[in-house]
Amino acid sequence: MTRVTRDFRDSLQRDGVPAVSADVKFASSRFPNYRIGANDQIFDVKDDPKVMSMKEVVARETAQLMDQQKRLSVRDLAHKFEKGLAAAAKLSEEAKLKEATSLEKHVLLKKLRDALESLRGRVAGRNKDDVEEAIAMVEALAVQLTQREGELFIEKAEVKKLASFLKQASEDAKKLVDEERAFARAEIESARAAVQRVEEALREHEQMSRASGKQDMEDLMKEVQEARRIKMLHQPSRVMDMEYELRALRNQLAEKSKHFLQLQKKLAMCRKSEENISLVYEIDGTEALGSCLRVRPCSNDAPDLSKCTIQWYRSSSDGSKKELISGATKSVYAPEPFDVGRVLHADIIYDGHSLSLSTVGKIDPAAGLGSYVEALVRKHDVDFNVVVTQMSGEDHTSESIHLFHVGKMRIKLCKGKTVIAKEYYSSAMQLCGVRGGGNAAAQALYWQAKKGVSFVIAFESERERNAAIMLARRFACDCNVTLAGPEDRTETGQSP
């Protein structure tokens, strides 16, 4: 039997942790944290500014895990589940080994305690105390071992639970992979079928396009051949013949209209001669828009027109309202769009006598002018080539070409890239035909852009002059502005 000596206690005291004095003061209430770096170097956590708090570390790792989970496919998840299942099985094996080792430790502790118990009965004195202290330590180790076994049992249960969970997850992942694979195959098949249908539709469309193209080409060739045949049969073409006939009819109509006006004037003269009224002057000219009306003497005894005072008026067809035309004081007056459908009068004062002349009928509109203006309205902005004859009352000798721009919101007069005048439609703006007489009165208009700035502008033809007036008044009316001449009454300012 082995003899226990007093050195057993001394060895226990040497192996024990020496006591800490009560007078010791620690700098912190917890054990300091350290970090082991490369080459087993120890770093203090407080001295490292790059070390993050536990909350930040958890947040960063959580974000990384979320990103990684988003990137992982179903196959990768299944692979990781299988790895986790293998790890769980390995942990289960390690738990079994730990359990066997724990049983061996219990047997050893029991044998050691029995040996110490038998030894306690054989020794006395100080050795007995040492044996009892050793028995207490063995019992404490047994308690710690029991606690450790409990913890191992709990860990074993958790490992089993985790293993079953991972196994179920692995099966679910495999099932999900199979379902996704089947779904992907079905999608691929449907996509192939759709592509095949599209290809077939494209082939049919190409075939139909080729067939229709050939048919269209044949029809076009037939039309070209028919057109060539008609062209060969009609020399000159019927269109040119119709144009010549239409032009001749217009000339005949104009001559008959002029002859009709002459007959009406002769009839009026006959009536006045029967009433013992001798006509000294008369209004000569075509009573239509685009012409010039002139006051001319009817006899050689008539006073010279330069010594007479003349004033032109416009009135309704029944003569109830008579409106003075401001500035129309010459023997020549060119009707403007305001005069269409009205009767024009000329009051003449000579040698203390007063004479009033009037047109035989109402002023007729110009043929085709309305449709021409409607076509210009659809363009929104129209430019006319003009020549400026007067600027603010002074004669302008230059005959250079200017551009008269009539827009939806404003009127502009330009010479090349230089803007001479540009004004929006307003109540201060005036626009009408020229009222000062002259041989080209039917082709000229008067435009007052604003107070103190006015122009007399000559157009290339009577049609363009009247179209510009009607177009500007149309756009101004859309802006709630009435464009008229000087001292014209606004209630009559309606374009025909």
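Placement of Cβ uses the backbone N, Cα and C atoms for every residue, glycine included.
At each noted site, the model still has the original residue.
VAL74 to Ala appears in Swiss-Prot as a mutagenesis experiment; the accompanying note says: Loss of actin-binding activity.
Among the mutagenesis entries in Swiss-Prot is ARG75 to Glu, noted as: Loss of actin-binding activity.
Record note (Swiss-Prot), mutagenesis LEU77 to Ala: No effect on actin-binding activity. The unchanged residue is displayed.
According to Swiss-Prot, the mutagenesis experiment LEU91 to Ala carries the annotation: No effect on actin-binding activity.
Swiss-Prot lists VAL138 to Asp among its mutagenesis entries, and the accompanying note reads: Loss of dimerization and loss of actin-binding activity. For the recorded site, VAL138 (mutagenesis position), the DSSP three-state label reads helix. Neighbour count (other Cβ atoms within 10 Å of the Cβ, all protein chains): 19 for VAL138 (mutagenesis position).
LEU141 to Glu appears in Swiss-Prot as a published mutagenesis result, with the remark: Loss of dimerization and loss of actin-binding activity.
In the three-state DSSP scheme, ARG410 (mutagenesis position) is classed as strand. Under its mutagenesis entries, Swiss-Prot includes ARG410 to Asn with the note: Loss of inositol phosphates binding.
A simple way to gauge crowding: the CB of LYS412 (mutagenesis position) has 18 other CB atoms within 10 angstroms, across all the protein chains here. As a published mutagenesis entry, LYS412 to Asn appears in Swiss-Prot alongside the note: Loss of inositol phosphates binding.
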Using the structure shown, find which entry in LEU141, ARG410 (the mutagenesis positions) has the sparsest Cβ neighbourhood within 10 Å. LEU141
Whole-number Å distance separating the Cα atoms of LYS412 (mutagenesis position) and VAL138 (mutagenesis position) is 117
